[in-house]
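Here is the structure we will look at, set down as structure tokens.
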Amino acid sequence: MSLPEILPLEVIDKTINQKVLIVLQSNREFEGTLVGFDDFVNVILEDAVEWLIDPEDESRNEKVMQHHGRMLLSGNNIAILVPGGKKTPTEAL
């Protein structure tokens, strides 16, 4: 039995109005509610929170957090988009 084909933009479309975690190529992470996107995967987040990650700190515990309202992220810089948002260690179990 073969699985149905799902295209990347379909996955993103199903994530509208849900929390997402976005990791940029520049070691920055954003979490917020995805309220829009286009064919280039430029995304609009509402209630966005940004973490600046120190690539030298493998524990990833040291993060500088900044709160943003609504923001636009360029699809050219997005490395990973995770539906559901950030998981705490207990949620991941």
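For all residues, glycine too, the Cβ spot is worked out from N, Cα and C.
Keep in mind the model shows the original residues, not the substituted ones.
The structure displayed is predicted, hence computed values, not measured ones.
Swiss-Prot lists 7-87 with the feature domain 'Sm'.
The mutagenesis experiment S74 to A is recorded by Swiss-Prot, whose note states: Slightly increases affinity for poly-U RNA ends. All protein chains considered, the CB of S74 (mutagenesis position) has 11 other CB atoms within 10 Å.
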**OP:** Helix, strand, coil: count each for the residues of the domain 'Sm' (7-87), based on DSSP.
**Re:** 9 helix, 41 strand, 31 coil
